[in-house]
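Engineer: Starting off with a structure, shown below.
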Amino acid sequence: MMQDVSSSPVSPADDSLSNSEEEPDRQQPASGKRGARKRRSSRRSAGGSAGPGGATGGGIGGGDEPGSPAQGKRGKKSAGGGGGGGAGGGGGGGGGSSSGGGSPQSYEELQTQRVMANVRERQRTQSLNEAFAALRKIIPTLPSDKLSKIQTLKLAARYIDFLYQVLQSDELDSKMASCSYVAHERLSYAFSVWRMEGAWSMSASH
């Protein structure tokens, strides 16, 4: 009887049953692996959305994981570039303030130079007028004289010539030595006469 059992071939039904029993055992590890993969992918997606810079990392780095060294370097570079831009903007603002402060200073300097030039011109004109007024007091003039500066200088030159001629003559030495006031009056009168004669002779000659 034992020989019949051992030697009897396995029926197809029994083989199918054994295969069907082994298939669930194989499917169970495969399904377990798939579940583990789904859990890992869900954890990665959750970490990428909740992590700091996840959106920027997804947009910039593409498939890089959040918090990776490459993403950290890129974040540092972008932060450094922003800081440099801010520093450049600050430098530009400083240059604008310096140029804006320089233009009013130059305008004030020009105004100061103009004021100083006007003051010097007024002082020069005032001193010149005072000198001509003193010269008119020295030169004997007629009541009808309204001399300009050039005419005053010409009359002064003629008066110097007249005084030279008086000093060369010997007739008025004894008469003018008596009184200086009388001498001055006589000189003024003589100069007026000499001047009128000279003007008459000049007009007659022309």
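Glycine is treated like the rest: Cβ placed from N, Cα and C.
Below are the features listed in Swiss-Prot for this protein:
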| type | residues | note |
| --- | --- | --- |
| DOMAIN | 112-163 | domain 'bHLH' |
| MUTAGEN | C179 to G | High transactivation activity |
| MUTAGEN | E185 to D, K or R | High transactivation activity |
| MUTAGEN | R186 to A or K | High transactivation activity |
| MUTAGEN | L187 to G | Low transactivation activity |
| MUTAGEN | F191 to A, G or P | Low transactivation activity |
| MUTAGEN | S192 to P | Intermediate transactivation activity |
| MUTAGEN | R195 to G | Low transactivation activity |
| MUTAGEN | R195 to E | Intermediate transactivation activity |
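Could you give the neighbours, burial and distances for every feature on this list?
Structural biologist: F191 (mutagenesis position) falls within a helix when secondary structure is assigned with DSSP. Proximity of F191 (mutagenesis position) to non-local residues of its own chain (separation of 6 or more, Cβ distance below 8 Å) is seen for P140, Y159, F162, given in sequence order.
S192 (mutagenesis position) has a Cβ environment of 13 other Cβ atoms inside 10 Å.
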